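Record features, source Swiss-Prot:
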- Gly101 to Arg: In dpy7(SC27) (MUTAGEN)
- Gly156 to Arg: In dpy7(E88) (MUTAGEN)
- Gly189 to Tyr: In dpy7(E1234) (MUTAGEN)
- Gly201 to Arg: In dpy7(M38) (MUTAGEN)
Amino acid sequence: MEKPSSGANHVAKATVSLSIASVLILGAVLTMLSIQLDEAHERLQNRMGSFKFVARNIWHDIVLVKSNGRIKRQYGGYGSDSAQSDNQQCTSCVQLRCPPGPIGPPGVSGEPGMDGANGRPGKPGLDGLDVPLDPEPAFPCVICPAGPPGTRGPQGEVGRPGQTGESGHPGLPGRPGKPGRVGDAGPQGEPGEQGEPGIKGPPGDDSIGGTGIKGPPGPPGPRGPKGPPGSNGLPSQNSGPPGPIGEMGPPGPPGPRGEPGPPGPFGPPGDSGEPGGHCPSSCGVQEIVAPSVSELDTNDEPEKPARGGYSGGGYGKK
């Protein structure tokens, strides 16, 4: 227990010794500075006296020159001025109008002066008056009107694609088309039945004997029956030309419902809306009772409102 106390004593003694030494050194430095300042002040006073003496002699010389006189200057120290004071009297003084010299450089800033004494304390003021606070008036319940609509809010995310809708009702029959162009001539028909023999005509003229000219070919006869199929042809490596395009068949039945497509990309964010207004009121919270979004069944067909009002699943205010 004695070791810590002895160490603290040594530290305290060293601190006191350093403090005393610092005070002594500071006192010695201040004394030396004061002596040096006194010596500098004395030298400055001596130089100022010499300067005034030289300036006075120069002034006397200027006065003598202006008065057409001249005197021999004698610089014999401070005592020579009294010996020549009678000869240097100005008999006809002339007022000199010398131009002012240039402005000298600014002097060294002086030391700040001592702080002034504190002013007299002011008179005490009047006592304040107690102002009773009026109780807040009980305002009636006022429902503030809705504020102006804000600006358009940010663009929401792209919703999921809806389900495929049911097929629509069959459309109305179309208008009759325009008459087409005249078709090509059809094939020649079959010869008609043989007619009854006619009345015997009058006898003809006598013919000249000989061989007559061959007459024109008669009309083609009727189409004969289908012949038997011929023998198979020789195999060929080249395929024949494509056949003609057949007529379009009737439309087929509707196909099965396809799978829902992938979700679309997110849309760009919209403009920020204006901040909504605020109406402080102590009438409770105005609530809107409506079914939750999670409770709505998007798969079922929405009910059609009854005639003269809304369906039972509408909105209501509380």
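For all residues, glycine too, the Cβ spot is worked out from N, Cα and C.
None of the noted substitutions appears here; every position holds its original residue.
Features per Swiss-Prot, on structure.
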{"residue": "Gly101", "record": "mutagenesis position", "contacts (Cβ under 8 Å, 6+ apart)": "none"}
{"residue": "Gly156", "record": "mutagenesis position", "contacts (Cβ under 8 Å, 6+ apart)": "Gly267, Gly270"}
{"residue": "Gly189", "record": "mutagenesis position", "contacts (Cβ under 8 Å, 6+ apart)": "none"}
{"residue": "Gly201", "record": "mutagenesis position", "contacts (Cβ under 8 Å, 6+ apart)": "none"}
